[in-house]
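Participant: Please read through the structure below; I'll follow up with questions.
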Amino acid sequence: MVHLNKTIQEGDNPDLTAERLTATFDTHAMAAQIYGGEMRARRRREITAKLAEIPELHDSMPLPYMTREEKIMESARKLTVLTQRMSEIIDPTDAGELYHLNNEVLGIEGNPMALHGVMFIPALNAQASDEQQAKWLIRALRREIIGTYAQTEMGHGTNLQNLETTATYDIGTQEFVLHTPKITALKWWPGNLGKSSNYAVVVAHMYIKGKNFGPHTFMVPLRDEKTHKPLPGITIGDIGPKMAYNIVDNGFLGFNNYRIPRTNLLMRHTKVEADGTYIKPPHAKINYSAMVHVRSYMLTGQAIMLSYALNIATRYSAVRRQGQIDKNEPEVKVLEYQTQQHRLFPFIARAYAFQFAGAETVKLYERVLKEMKSGNVSLMADLHALTSGLKSVVTHQTGEGIEQARMACGGHGYSMASYISEIYGVAIGGCTYEGENMVMLLQLARYLVKSAALVKSGKASQLGPLVAYLGARSEPTSLIDRVPNGGITEYIKTFQHIAKRQTLKAANKFFGLMENGEKREIAWNKSSVELNRASRLHTRLFIVEAFARRVNEIGDITIKEALSDLLHLHVNYELLDVATYALEDGFMSSTQLDYVRDQLYFYLQKIRPNAVSLLDSWEFSDRELRSVLGRRDGHVYENLFKWAKESPLNKTDVLPSVDTYLKPMMEKARQSKL
């Protein structure tokens, strides 16, 4: 029999199969929506199937039972096998296929080349000249060298203008002299910098004839290509264990008057001639392209990690029976409780929303990158602002959702057998890397304040498409409860009203402080909380709109209905979360707020039959999830016991610590009692 849910197999836990039999849509068709087309979804399944047939690519034991050194060795082993066999499994030039391959085999804890493909190659692709790409990019793509991106320092991260590493041009030798003037100038945190990489794209302040030309990027050799030992003038190493992501050797890097050729300055957009003449880039933010690249792709990565945790928690909630709703009936599935649904389902909606918003942002990034190659950087400021806000909101809400998923699993969620704690640790790193979240919101706020200034000066026609709503006329009150089924358009108008009101309020506070004599920087700081609120609301509006646009594009009725239910759940949940802003000026009434609550509870119930299938549609294999609680077959308890028995502590009945310390202590206590 052909089922709509394609994950059903004989012998599965009947409670989980029962959930899957209530699906109202084909999970393969939903996967096509998630991953950008039927071909991409099918390729993911084909890659997963091929990988399952290669035993050398399987973990030798569960990762939680390995030491950090063992994990790094295991990851390097699998990475080497992948490099040898990659071309028979995927198209190495396809970023989506490569990402899935890495997730399946190397997992979320990282690998010795994690930054190589995510930041090093994109930096060379975006900022190196054609000649430089011929020299370095080809070698990087062939994995002849391993590289990373070194920007963050011990003393400064997001504040690029105050980075302390210097690159001073020596006209006599036509070399840049890289130097770390003090301990806070050490590069600190770059992934794979500590032990794996032999090259790095380094960000340093460039000095020519005593003048600081600001931060620029340089291609810097770090280690001897034959011995892998650090080159003279280089101080380099691992910064130690972290909250998660410990297969990655995040490192430190210092320079002692270390010389590199002038031509190691990445020169696609900026140049330094032999005589020290500086040719500036066409746009001030053009060198941000590597970070914007990561922020654009981070969104779908965060959506996947949120979906990992939700898969685990929702499947487990479908097989875990606890308590009774009706005392005359047997114990019920935890998923039957409205509180559990309210804890998980809105985050299922967010995962889809983040995926669709992320896909839209990646398309915009690819458009900007293409235009940059021909010298057009007009959209970079818009993209930088958008990705700053999205990066902040999405990483924060993803962390919230993963933690809710862990707690939804009860005590077993705390075990590494659930693997949710590792997912959480990896995901929340995104709240601080590639820009600390509060600072990211303020970067978007600068864009919003400039837009508000246009509105204030009567130049709303000059607003870009992302902020056009700031100059549009608003309805006097929300019409949410007056349109059948709570029309999505009315919800969007409500979000627009809220975002517009808060943006103009925050901007007016900033403008007012300056008009009253405050210095710009002081006025900005005193307005920053309100400005960040505006940035969050603007970003959440964009996510809602992106979700709605995606649903409107879908032709398959069953898929459209299922995603429309998720969209309705999303807008009601999100609106309840920010309702204070709509109540403050009377745009919404308390009666309308009650209506929104009722709609939320209605859609929790409506989504209930599809909950497991909406997550199965992401089509994660058991190897990718690495979770006993989230197993596809639902056989949790017997495998939880099996997993526990694999603990290295269970290889012996009596631990050396007992023989050495605890047993003598107890014996001494017994003797003293006598």
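Glycine too: its Cβ is placed from the backbone N, Cα and C atoms.
None of the listed substitutions appears in this model.
In case it helps, Swiss-Prot gives these features for our protein:
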ACT_SITE  GLU434  active site, proton acceptor
BINDING   TYR149, ALA150, GLN151, THR152, GLY157, THR158, GLY191, ARG320, GLN340, GLN341, HIS342, ARG343, GLY411, GLU436  FAD binding site
BINDING   LYS285, ILE286, ASN287, TYR288, ARG295, TYR433, GLU434  substrate binding site
BINDING   HIS342, SER392, HIS396, GLN404, ARG533, ALA534, SER535, ARG536, TYR581  ATP binding site
MUTAGEN   VAL118 to Ala  Shows catalytic activity toward asc-omega-C5-CoA without affecting activity toward asc-C9-CoA, asc-omega-C7-CoA or fatty acyl-CoA; when associated with F-245 and E-301
MUTAGEN   TRP189 to Ala  Loss of ATP and FAD binding
MUTAGEN   TYR245 to Phe  Shows catalytic activity toward asc-omega-C5-CoA without affecting activity toward asc-C9-CoA, asc-omega-C7-CoA or fatty acyl-CoA; when associated with A-118 and E-301
MUTAGEN   GLY301 to Glu  Reduced catalytic activity toward ascaroside asc-C9-CoA, but not toward fatty acyl-CoA substrates. Has a slight activity toward asc-omega-C5-CoA. Shows catalytic activity toward asc-omega-C5-CoA without affecting activity toward asc-C9-CoA, asc-omega-C7-CoA or fatty acyl-CoA; when associated with A-118 and F-245
MUTAGEN   GLN340 to Ala  Loss of ATP and FAD binding
MUTAGEN   LYS391 to Ala  Loss of ATP binding and severe reduction in FAD binding
MUTAGEN   ASN437 to Ala  Loss of ATP binding and severe reduction in FAD binding
MUTAGEN   ARG533 to Glu  Loss of ATP binding
MUTAGEN   ARG536 to Glu  Loss of ATP binding
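Help me picture these features in the structure, burial and contacts included.
Facilitator: Mapped onto three states, the DSSP output places TYR149 (FAD binding site) in strand. Cβ contacts within 10 Å of TYR149 (FAD binding site), excluding its own Cβ and spanning all protein chains shown: 29.
Look at GLU434 (active site, proton acceptor): DSSP puts it in coil.
In the shown protein chains, 20 other C-beta atoms lie within 10 A of the C-beta of TYR581 (ATP binding site).
According to DSSP, VAL118 (mutagenesis position) sits within a helical segment.
With a cut-off of 8 Å between CB atoms and residues at least 6 apart in sequence, the same chain places THR152, GLY157, ILE239, ASN250, GLY251, TYR433 near TRP189 (mutagenesis position), listed in sequence order.
Taking a C-beta cut-off of under 8 Å and a sequence gap of six or more, TYR245 (mutagenesis position) has these contacts in its own chain: ILE108, GLU109, GLY110, GLY191, GLY425, VAL426, GLY429.
A simple way to gauge crowding: the CB of GLY301 (mutagenesis position) has 22 other CB atoms within 10 angstroms, across all the protein chains here.
All chains included, 20 other C-beta atoms sit within 10 angstroms of the C-beta of GLN340 (mutagenesis position).
Neighbour list (LYS391 (mutagenesis position), Cβ cut-off 8 Å, at least 6 residues apart, same chain): ARG295, MET298, LEU299, GLY430, GLU434, GLY435, ASN437, MET440.
For the recorded site, ARG533 (mutagenesis position), the DSSP three-state label reads helix.
In the shown protein chains, 21 other C-beta atoms lie within 10 A of the C-beta of ARG536 (mutagenesis position).
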Participant: If H, G and I count as helix, E and B as strand, and all else as coil, what does DSSP give for TRP189 (mutagenesis position)?
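Facilitator: In the DSSP reduction, TRP189 (mutagenesis position) maps to coil.
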Participant: Check the Cα distances from VAL118 (mutagenesis position) to each of the recorded positions TYR149, GLN151, GLY301, GLN340, HIS396, SER535 and keep only the ones within 10 Å.
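Facilitator: Matched recorded positions: TYR149, sequence order.
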Participant: CB neighbours of ARG533 (mutagenesis position) within 10 A?
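Facilitator: A 10 Å sphere around the Cβ of ARG533 (mutagenesis position) contains 19 other Cβ atoms.
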Participant: Work out how many Å separate HIS396 (ATP binding site) and ARG536 (mutagenesis position) at their Cα atoms, rounded off.
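Facilitator: Taking the Cα atoms only, HIS396 (ATP binding site) lies 11 Å from ARG536 (mutagenesis position).
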Participant: In Å, rounded, how far does the Cα of TYR149 (FAD binding site) sit from the Cα of GLY301 (mutagenesis position)?
Facilitator: 19
Participant: Ranking the binding-site residues ARG295, HIS396 by other Cβ atoms within 10 Å, which is at the bottom?
Facilitator: HIS396
Participant: Of the recorded positions GLN340, GLY411, TYR581, which one sits closest to ARG536 (mutagenesis position) when you measure Cα to Cα?
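Facilitator: Among GLN340, GLY411, TYR581, TYR581.
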Participant: Round to the nearest Å and give the CA-to-CA distance linking HIS342 (FAD binding site) with TYR581 (ATP binding site).
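Facilitator: One finds 22 Å between the Cα atoms of these residues.
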